[in-house]
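Step one of this worksheet: look at the structure below.
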Amino acid sequence: MLFGVKLANEVYPPWKGSYINYEGLKKFLKEDSVKDGSNDKKARWDDSDESKFVEELDKELEKVYGFQLKKYNNLMERLSHLEKQTDTEAAIKALDADAFQRVLEELLSESTELDNFKRLNFTGFAKIVKKHDKLYPKYPSVKSLLEVRLKELPSHSEEYSPLLYRISFLYNILRSNFNTASEPLASASKFSSIVSNDIDMNFRSFKFWVHNDNLMEVKTRILRHLPVLVYANVPSENDDLVNRFESDISNNDEIVGSSSSTSSVEHGLGARSFDPLINTLYFDNEHFELYNDKLLKLNSAPTLRLRWTGQLSDKPDIFLEKKTLIEDEATGKSEFDLTKLQLKQKFINGFIFEGDKKFKEQTLKKLKESGTAGRDLERLEEDFSEIQNFIIKNELQPVFRTVYTRTAFQIPGDDKIRVTIDSNIVFIKEDSFDRERPIRDPNTWHRTDIDANVANPLKFLRGGEYAKFPYSVMEIKVKSSLDSSMSASSMISNVKLPKKHGQWLNDLTNSHLVKEIPKFSIFVQGVASLYGDDEKLDILPFWLPDLETDIRQDPKQAYEEEKKKLLKQKEIQKKIDGMRRLSNLKEPQHQAAVPVSQEENERITSQGDLEADGSSDEETEQEPHSKRSKKVRRRKPKATFLRILAGRDPKLMGVDSEEEEIELPPGVKKPLNLLKNAGPVNVEAKVWLANERTFNRWLSVTSLLSVLTFSIYNSVKKAEYPTLANYMAYVYFGLTIFCALWSYSIYMKRVDIIQQRSGQHLDAPLGPVLVSIVLFVTLVVNFVMAFRNAAKSRQELQIQNLEVPERIPEVLRPLQNYLFKLMGPSSD
């Protein structure tokens, strides 16, 4: 879509006159005349045109950012007025909750529109400047002029997180003191609600991508139901946020941005953010074993990282964390096993690289002197030893750093629902794999160049040393008791959410604002982004192709798709209820019939949801169970032994196959081309190579048999039994021809199955079994015939009273005589 059309469609009508006059600036550039190649004097661009354009551009900048500053200050004043109405208990009791909430809703909506206003106008200015430089390359670029003017406009670098925090505080007052608030507010837990510690709890985590255009709207939607979470100086064991409320962010114009939806990447300015800037330094070895284990879903695949807040020059607290995700394959539930140590900077090098126990001994000594319990000391000592041994055993070293800003939403004291949004994510290489030109000093745990106490330290990064993730990552954590019957699906649409938050969470996650990416991992994405071309990576994450497409959706289209999805879910549920009733009626009459269990019903429902919403490439543990047909199937003939050997029937006859034919309704025809075959065939290279490797092995068997055939045939005249040798040569020649034809036919059949994306089984054991049987029979026949001929020759010599030569030792002669009796004439 052209930007001019996009701007016209997204303009907020009350502020229409305050947006950039994009079309007017385009007319100043005489774009149409330049493209037509006109030689008219009016179409020529001269110094006067340049000065007029710059003057008009400056006027538009003043108009746009003057309005933005005015609106921002107006919002802050109105918020201050609301805060004055709630500064005492008496004022809160006398407050008109409905009117107060209406004003809050207006402020929240205007904040969203102002963020959109800022983003659209900045994009417009950037595009018009780029257009000028492209049309008139002989004239100086006005990009530097734009940057200078933007720095002079204070509202350009204005952060919107203070607005969100203040609005969040006012929403909390409504939640805490009024039961007459609107349903979203009233449904939320009270500010002081606390979860009982007596109940065993676990959590489910769901990951989403959020486009920067939608980031502010997503935050404001969440803010209506959950307050922004502000952390104290020291995080708790369950918090993976860090210990700072504010951080000074030194931004690079191409790398790190602010926490608003219009990042400072575009602005090129430093901004004061109310969201913490988190630095996470991940460990791995040269073979990327931790990455491969995590991506290949090996259970309990751990990750190791160093984490701190803000700039390292400010001497923040640094935590070394070993985090292991333990998943229950039966239920799909997961819980973290977290081992965390707080380290001092001066001891990190020795602890990581040298196995130094000095810091461990000092820490334990201080804690012992302060009266810490013996059990706690033992546990801490075990944690030190566990992490240090883990580093040494796996030869781990710092590999890359992730820098991002985080906004968290959670009701304090109630962690049943928690939402975090990580924005402006940047991955930075910090490995020392290259011995000659290491990125990081091998004897230092971090890059000293970007952690130096200088302005804009990220400017030291070279091309290829960093990668910026194009979207923000939203994570929703849902906590429930261990006996809860939550679905094992990795998609949030298939999970039963708490009643208090289910409706708005479903509305948000099914909207056009977010895209769900199951099992997304920042650690995995960082390795794939920075080291994707490395041959040591066994596999790449399934979501990489989605990064090449625009995840934004048209709101109307998303709404229509959601309506269709809900209708389909209702139809599926109705069919399931009918099937359940029928199974309950028929069960007394047919004891052999197996009733449909509740668990299977949930799986079928989940599969229906997945089909309606489009499946992801993420493989889940429940996938084999969810591929059950929901229609009445025709009977298929029973598999015979030969059909199974030939690969025409699956060996698992008790398992329903996707290939089974279903009865179609009247008037409905089976499509010739299935949707699953519409796109290009994306098959992993190892599948093709496995097929070719099998074919090559068959060719080697064919070659060996052909050598054996012609060796026997060429030595027939020299053989003791020429007739037998001649027969064997013909048998082996036929077996050679069979091997060649069989290997080629099976190879082509498997290629066809792969290209058609068929679920047909690839096993075909008839060939190997037949070759084995023929070889066994020929060996037995050769053995028997040879003994019979030997017995016949022996008998002829005895009849002629000639001496029979004995070629075997005296001990084995009884066995020889026995074989002669068994297979030929007696030697007596």
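Including glycine, each Cβ sits where the backbone N, Cα and C put it.
Keep in mind the model shows the original residues, not the substituted ones.
Summarising model confidence by region, the domain 'SPX' (1-146) averages a pLDDT of 82. According to Swiss-Prot, the feature domain 'SPX' maps to 1-146, an assignment based on sequence analysis.
Swiss-Prot documents Y22 to F as a published mutagenesis change and attaches the note Decreases affinity for inositol polyphosphate. Strongly decreases affinity for inositol polyphosphate; when associated with A-26 and A-131. A 10 Å cutoff on Cβ-Cβ distances gives Y22 (mutagenesis position) a total of 20 other Cβ atoms nearby, all chains included.
Under the heading of mutagenesis, Swiss-Prot lists K26 to A and annotates it as follows: Decreases affinity for inositol polyphosphate. Strongly decreases affinity for inositol polyphosphate; when associated with F-22 and A-131. Counting every protein chain shown, 16 other Cβ atoms lie within 10 Å of the Cβ of K26 (mutagenesis position).
K127 to A appears in Swiss-Prot as a published mutagenesis result, with the remark: Abolishes inositol polyphosphate binding; when associated with A-130 and A-134. Annotation note: K127 (mutagenesis position) sits in a helical segment as assigned by DSSP. Counting every protein chain shown, the number of other Cβ atoms lying within 10 Å of the Cβ of K127 (mutagenesis position) is 17.
Remark: K130 (mutagenesis position) has K143 as non-local neighbours, by Cβ distance under 8 Å and separation of at least 6 in sequence. According to Swiss-Prot, the mutagenesis experiment K130 to A carries this note: Abolishes inositol polyphosphate binding; when associated with A-127 and A-134.
Here Swiss-Prot describes K131 to A as a published mutagenesis experiment; the accompanying note says: Decreases affinity for inositol polyphosphate. Strongly decreases affinity for inositol polyphosphate; when associated with F-22 and A-26.
Its Cβ placed at the centre, K134 (mutagenesis position) has 11 other Cβ atoms within 10 Å. Quoted from Swiss-Prot for the published mutagenesis K134 to A: Abolishes inositol polyphosphate binding; when associated with A-127 and A-130.
Per DSSP, the domain 'SPX' (1-146) is made up of 116 helix, 0 strand, 30 coil. A simple way to gauge crowding: the CB of K131 (mutagenesis position) has 15 other CB atoms within 10 angstroms, across all the protein chains here. Counting in whole angstrom, K131 (mutagenesis position) lies 9 from K26 (mutagenesis position) by their C-alpha atoms.
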